[in-house]
Every structure is written in structure tokens, then in C-alpha cells.
Amino acid sequence: MTQEYDNKRPVLVLQNEALYPQRRSYTSEDEAWKSFLENPLTAATKAMMSINGDEDSAAALGLLYDYYKVPRERRSSTAKPEVEHPEPDHSKRNSIPIVTEQPLISAGENRVQVLKNVPFNIVLPHGNQLGIDKRGHLTAPDTTVTVSIATMPTHSIKTETQPHGFAVGIPPAVYHPEPTERVVVFDRNLNTDQFSSGAQAPNAQRRTPDSTFSETFKEGVQEVFFPSDLSLRMPGMNSEDYVFDSVSGNNFEYTLEASKSLRQKPGDSTMTYLNKGQFYPITLKEVSSSEGIHHPISKVRSVIMVVFAEDKSREDQLRHWKYWHSRQHTAKQRCIDIADYKESFNTISNIEEIAYNAISFTWDINDEAKVFISVNCLSTDFSSQKGVKGLPLNIQVDTYSYNNRSNKPVHRAYCQIKVFCDKGAERKIRDEERKQSKRKVSDVKVPLLPSHKRMDITVFKPFIDLDTQPVLFIPDVHFANLQRGTHVLPIASEELEGEGSVLKRGPYGTEDDFAVPPSTKLARIEEPKRVLLYVRKESEEVFDALMLKTPSLKGLMEAISDKYDVPHDKIGKIFKKCKKGILVNMDDNIVKHYSNEDTFQLQIEEAGGSYKLTLTEI
């Protein structure tokens, strides 16, 4: 028979994890209760429990004492099923095993369940509950709910409400050494505030009705929790007692030692001023709550790169990098460089110039790592238009774990920079200081940092997006020159597209994964140097441009033959007459290194079926 009633009892069960303080384990219920019987339930203990308004728990505890005084053999042999479930299909549908009631258990007014290692959430019944005939047998529940979780993620205790009752069960007649799950009985209401750590009354004390609560806690122990004791045990567990599995990637910090702008707008990233080509230190460290603890696997790999601050498509970014690269004096000019300082190389290893705008290295998170980085591009170097506002740049740091073979970094942070040339960073700071001193306090709309409080250390701002892959600029003809030392980052040929590549491979399990077999290394490809000469005949006023296909004497002869219709096989000698009047024989060395974009007057003389050519320098 079911009926509604107001007395309900919530039950809280903490999962038994090895992270919590250890207690002695018992191999069976009888061993656990054997220690209980060594400290019998005295009248004083019952009185204390009654004073605190928990007569039900006192009665249930006495019932369990009586139950476990009977030897197991007698309990197993005399146990008889006495409960019939009127809705077996419903119980089967909810995956709750049908259990039989023992005479000793059914005689009590309250039932308490011995719980094994199954982790439970906190369950708070609410709404209509099934009535329990305390003088008769238990009836099958109308609704059965089983709640379990894997971990207890936070210190604060959170309650859950369900619209229906929960399974009411009793221990099975036959003892099972490893039960898969147990069902909790509750039939009295308890204030949910008792489950919060700050709800304990000042005079409340933790009561230990038996010796089990004072012993060490160990995985596998069987414990009985009474609702009155739960509220007493929970406040005694501080937040420090909970050991969290910290998420990788939230415990790194990078700092840049450089001048910061005095005009920082609220909500904007800190602007740092750098000089082009000047090296600045970047410090990398792990910020862990457990300082002094050395990690067994402590190697990580970080990639420092210069990227565009604004959201641009991959094609736009590669176009900007290509334009910048085409305007450099040498094709080997990189966007970012790392200094060979001893202070830096004592803390990092396996340095790789994986791209023209990125450098990677390995470091130990047990120690701080310091690298010295220079940026070789201005914000205005990516456009041919004069006077336009430059593109904002970021220094971005991606850190990969050797434990994770994914191409996704465990941490990403960035710092917004503005690069000046010829000590422009210092001039910019002095200009801001002058403007700050002239401006009155009443006119200040943007908060200014006083010069005496200005810090020269910028902390990188964490980046939430870890899925977007950065664009790395790798010219095809110079990919073989990107390595430093004996290691190069293995990038599949299909990952190289056009003028650049997206970083598609993260750090790997061991350092050997970074090595490339000799057979797969790309051969060094040197771009041939081109030579351009401006030549005119003595009778002409306009010069002709001679572009040599190869910077050699043979290339010069082919260019003259094509331009002036001189048979190539009949050209005998070619001379160069310098401005000082010196006449020298032209050779490959002079053509390649000393003739590019020079102006000459060409004189062609025919003698004996061959031609003599003289290039007089103008």
C-alpha cells in the first residue's frame, strides 16, 4: 500500500577514492561489524543520538548490532524470502535486482544500507514519495532511479531533486562479496543546508558511534552512513582535502620583458613596444598549485611564432608573408630569430626553426625556460601603400605535451606587439610620457600608467581557442634550410601547400620522433643569382637591358648573340674596359659578382672570321 508522507530523508555518499586519506579495509561485512561490536552501542550513545533528534538512526543502529551478532552460517541458512514484488516487470525494466527481506531487518522501523565502492551523487527526494508501511512488509516502488557518477569534481556539495521516489531495498539474504550496486533507504526529511560546508553549527561535533570512523580509510572499505552523521562528517572535510585532477594546459605562464605602452584601454590587450632586430627575453614556466613537486614526465614542446593579430584567412596571411619576403635583401631573412645566448641554451633544447615565422624548442616544466627572441618585420611591411596603418602583430606561444600525440596544444597564449625601427620603441615611450605629463588629471579619459609605476614585464594572455591551427610561412625553395642542429620537424609533403604551411603536426611521444631519416631530407636548393646589364652601342643613346639566363661568361655571350645578331660560335674574346682605362678579360667571376646593373658601351670588331667584343664601363 502506498501513501504520501512528509518525512523524507536525504542520504549523501562520498565515493571511496585513493586520493582521500586511507582507512583500513575489511574483506567482508562481518569483519567490518566485528570492530563495531568491540565498542557496543551504549545507552550514552543512544541518548546523545536521541538528544540530537535522530531516534530513527539509533533504532536502526541497534537493529544492525543485533543482526551481525548472529553468525553468518545461521543467517544464511535461516533466511527466507518474505517479500513479493507486485510489479516485477517494472523492477526488471529499471534494472533493479529483486531482493528478499530478512526477518531481522523487516522487524525494524528504519532500514539502513551498507554501501560498497559504487560512487553516488547526493540524492534529495522531492515531491510525491511512496509510503512505507513500517509495520508490514516493503512494497515495490512505483518509480526506481539509480544515480551514479565517476568523480566528485568540486568541493561544494550540490543536491539533485527527482520528482519520484527512489528504490527501497534491503540486503539480500545470501552474501555477495562484490555487489555491483546497492539501494539507499530514506524516509525522513532533512534540511539541504546541512550538506554545505559552512552550515555546521558552532557547537556541532563529529560523533563516532563506533571505531570505524576514527580508523584509516582505504579503498574497498564498507561503511554505513547515517543521515545525522553525514551532516557532521561533511563540514570536517576542507577544500584542501579534495585532490583535483588538474586540466592540462591551464597552468603555464609566459612573460615578455619589454617596454609596455602607457596608454592601455580597458578591455584591450597590453601593447608592447619592440625594436626591429633587437632580442627580448621570453620566460616560460609552469604555474602549479603544488609547488616543489617534480613531475616524472616533465618535457613539453613550445612553439613561439609571429602571427597576425586580426582574423584573416589563410590565403591573406600567406599573401602578406610572401610580399614581406619578396622585399627583403636576402631570401634567408626570417621573421623571427632566436639568440644563441648561454643563458637561453641552458634551459632549452632541440631548437628547430620550423618556419620563417616560428621557432620550436623543448623545455622542462620543473624549471623556468628563457629564450631571447627578435622580430624582424614591421607592421607596415605588408603593404606597398605609404602612410597606411600597419597590420597588428602578435607573439603567440603554443605548448604541446609529449604525453599527447594530438596536434592540439595544451596551452596557448599571445602578446600584442608593435615593432619600430631605429630605437623607435624608446622614442614612443618618451613621447607618451611627455603627453602624459602635459595632460591634466581632469582631462584624462583613458587610464594612464604613471612612469614610476610602469612595469617592463608583459604577461601573455591565454587563448581559449586551441583548435585553430596557426599559419606558418615556409617558402618551398628554402624549406631545407629551416633546420638548426640535427633535427627537423617532420612535415608530410601533402602538408606543404604553395608558399606556406599550416602547422598540422604537434609534439610527439619521444624526441626521436622529431628526427628525419637521411633519405627523406630535402636537398639544398640555391636560387640562381640573376645578372642584369645595361648596354648600348657607341652610335646609340638608349641602353638595352641584357638579362643573363646564367651569371657566367657563357650567359653573357648568349645574351649578346640574341640581342645583336652576332653568331654565338664566332664570338672570340670579350673584354671589359674599366673607368680607369684598364682592359681585362671577362670571366665568370667578373660577370657574377662585379657586373650586375652596370652600364656599358658595346664595341663589336670583326677580324679573321671572329668577333671581338669590348664592354667599356660608363
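For all residues, glycine too, the Cβ spot is worked out from N, Cα and C.
Going by Swiss-Prot, these are the annotated features:
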type	residues	note
DOMAIN	248-474	domain 'Grh/CP2 DB'
MUTAGEN	ARG9 to Ala	Increases activity as transcriptional activator
MUTAGEN	LYS116 to Ala	Reduces activity as transcriptional activator
MUTAGEN	LEU378 to Ala	Decreases affinity for target DNA
MUTAGEN	THR380 to Ala	Decreases affinity for target DNA
MUTAGEN	GLN385 to Ala	Decreases affinity for target DNA
MUTAGEN	CYS421 to Ala	No effect on affinity for target DNA
MUTAGEN	ARG427 to Ala	Loss of activity as transcriptional activator. Strongly decreases affinity for target DNA
MUTAGEN	ARG427 to Gln	Loss of activity as transcriptional activator. Nearly abolishes affinity for target DNA. Causes steric hindrance that impedes DNA-binding by neighboring residues
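Nearest in space to CYS421 (mutagenesis position), taking C-alpha to C-alpha distance over the mutagenesis positions LEU378, THR380, GLN385, ARG427, is LEU378. Once Cβ contacts within 10 Å are tallied over all protein chains shown, the mutagenesis positions LEU378, CYS421 are led by LEU378. In the predicted model, the domain 'Grh/CP2 DB' (248-474) has a mean pLDDT of 81.
Minimal Cβ crowding within 10 Å, among the mutagenesis positions THR380, GLN385, ARG427, is found at GLN385. In this structure the alpha carbons, written CA, of GLN385 (mutagenesis position) and LEU378 (mutagenesis position) are 14 Å apart.
According to DSSP, ARG427 (mutagenesis position) sits within a helical segment. Between the alpha carbons (Cα) of THR380 (mutagenesis position) and ARG427 (mutagenesis position) lies a span of roughly 18 Å. Rounded to a whole number, the C-alpha distance linking ARG427 (mutagenesis position) with LEU378 (mutagenesis position) is 16 angstrom.
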